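> Residues or ranges marked as Zn(2+) binding site in Swiss-Prot: Asp63. Swiss-Prot documents His67 to Leu as a published mutagenesis change and attaches the note In gk660807; does not cause defects in the formation of the somatosensory dendritic arbor of PVD sensory neurons. One entry in Swiss-Prot concerns the mutagenesis experiment Ala74 to Val. Its note says: In gk751884; does not cause defects in the formation of the somatosensory dendritic arbor of PVD sensory neurons. Under its mutagenesis entries, Swiss-Prot includes Ile101 to Thr with the note: In gk609178; defective formation of the somatosensory dendritic arbor of PVD sensory neurons. Quoted from Swiss-Prot, the note on mutagenesis experiment Gly103 to Glu is: In wy953; defective formation of the somatosensory dendritic arbor of PVD sensory neurons. Secondary dendrites that extend from the PVD neuronal cell body are disorganized and fail to form 'T' shaped tertiary dendrites, and furthermore no quaternary dendritic branches are formed. Here the residue is the original one, while Swiss-Prot reports the published mutagenesis Gly133 to Glu with the comment In dz203 and gk606935; defective formation of the somatosensory dendritic arbor of PVD sensory neurons. In Swiss-Prot, the entry for mutagenesis Val153 to Asp states: In gk864764; defective formation of the somatosensory dendritic arbor of PVD sensory neurons. The structure shown retains the original residue. Under its mutagenesis entries, Swiss-Prot includes Asn244 to Lys with the note: In gk808537; does not cause defects in the formation of the somatosensory dendritic arbor of PVD sensory neurons. For the published mutagenesis Gly259 to Glu, Swiss-Prot gives the following note: In wy935; defective formation of the somatosensory dendritic arbor of PVD sensory neurons. Secondary dendrites that extend from the PVD neuronal cell body are disorganized and fail to form 'T' shaped tertiary dendrites, and furthermore no quaternary dendritic branches are formed. Quoted from Swiss-Prot, the note on mutagenesis experiment Asp262 to Val is: In gk762721; does not cause defects in the formation of the somatosensory dendritic arbor of PVD sensory neurons.
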Amino acid sequence: MHLRTLHFLILIGIFIGGQTLGCMKKVCGNNAKNDFRRCPDTDGSCGNYHTERTSGEIIDGVDVRCHLGEPIYAPIEGEMYFWRPYGGKREKSCADQGVRIEGTGQWQGYAVHISSVKLSFFGGHVEAGDEIGEALNRYCFNDRGQNDVEPHVEIRLYKEGRLIDPTHHLQNCMCTGQICESNTRNVLLGDPFKTDKRYNGVRGWDVECQMIDDDDEDSPRAPMIYSPIAGEIVGRIRLFTDSNGAYTGCDNDGIFIVGIDDWLGFEARLYNVKARADIGFGRKRIIQGEPIATRLACENSPDSVFVEIRFEGRVVNITDIITAANCKTPNFPVF
């Protein structure tokens, strides 16, 4: 089998089992949607971000519903460490166990704290979705009625050392995911949501997309491009015509995808890319994150792809969703 074909098949496998940039895997047992405990709960407390807990303290974290003994999974990839959420207090020792995961790869710069958890092992690298332990009773040290509160584990998410709201990284997560194979975090070139004269002045994001040097290849190869949205129609974009009205030029290529499901009403346009020959154009089912194209490798091709997003036909700014800063579903008016 040709090495580049083999590489593509590996990419397909990664895509099938992969994780969307900015979206966490499930944390507990059968709680596939990472549902939070009731708000208000039986004692009036709440498990949402920046709300009052049973102790009366305002917590910048969330309580994911989870019964005693249910398996706990790593929501992100990273390096795992044992952590004591109650700082070694003897009277709370039965619940003073947790985990800290320092993010790597797509989650570089993030850290997740989960408590209370009895760990199956106490360190090392974990992939998102790996089983790491089981849930403990967070109120085992207190017999004053908290047993009526929905059982849960507490999640705190840090970015560059600062607590942030993990809600839309855990629930209803709607980030685009990684767009270019050689850019795991959708690093942008220049300002976000900018106008680019190279593509007839369209407005969007210039996503870095370097050629890839494989050890088993003599020359760099063009990186794969992943669909930022789920779609059902794929079409071709040709920006320029010659004096005879013909579309010519190696770098005169791009694609558009018409959204479905959570992306209904959206359209993604990608410039400086060439659709995979085996996909072609027309009506077909495209899964978000599916490898659908390669970056162009023409003589003057930039080391980037340009992404334009429209909603109901109008160009919209979804910078936070592209960069995974916030994966909340945008609330655009329907025109």
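Note that Cβ sites are derived from N, Cα and C of the backbone, with glycine treated the same way.
Don't expect the noted substitutions in this model, because it carries the original residues.
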> What is the interatomic distance between the Cα atoms of Gly259 (mutagenesis position) and Ile101 (mutagenesis position), given in whole Å?
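It is 34 Å, counting Cα to Cα.
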> Should His67 (mutagenesis position) be counted as helix, strand, or coil on the basis of DSSP?
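DSSP call for His67 (mutagenesis position): coil, neither helix nor strand.
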> Out of the mutagenesis positions Gly103, Gly133, Val153, Asp262, give me the one sitting nearest to the residue listed as 'Zn(2+) binding site' by CA distance.
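Out of the listed candidates, the nearest Cα belongs to Val153.
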> Are there any residues at least 6 positions away along the chain from His67 (mutagenesis position) with a Cβ closer than 8 Å to its Cβ? List them or say none.
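Residues satisfying the criterion: Gly29, Ala135, Pro151.
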> With every protein chain in view, what's the tally of Cβ atoms within 10 Å of the Cβ of Gly103 (mutagenesis position), excluding that atom itself?
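Its Cβ has 20 other Cβ atoms within 10 Å.
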> Between Asp262 (mutagenesis position) and Ala74 (mutagenesis position), how many Å separate their Cα atoms?
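So the alpha carbons of Asp262 (mutagenesis position) and Ala74 (mutagenesis position) sit roughly 25 Å from each other.
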> Quick check: in three-state DSSP terms, what is Ala74 (mutagenesis position)?
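The three-state answer is coil.
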> Ranking the recorded positions Asp63, Asp262 by other Cβ atoms within 10 Å, which is at the bottom?
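Least crowded of the recorded positions Asp63, Asp262, by Cβ count within 10 Å, is Asp262.
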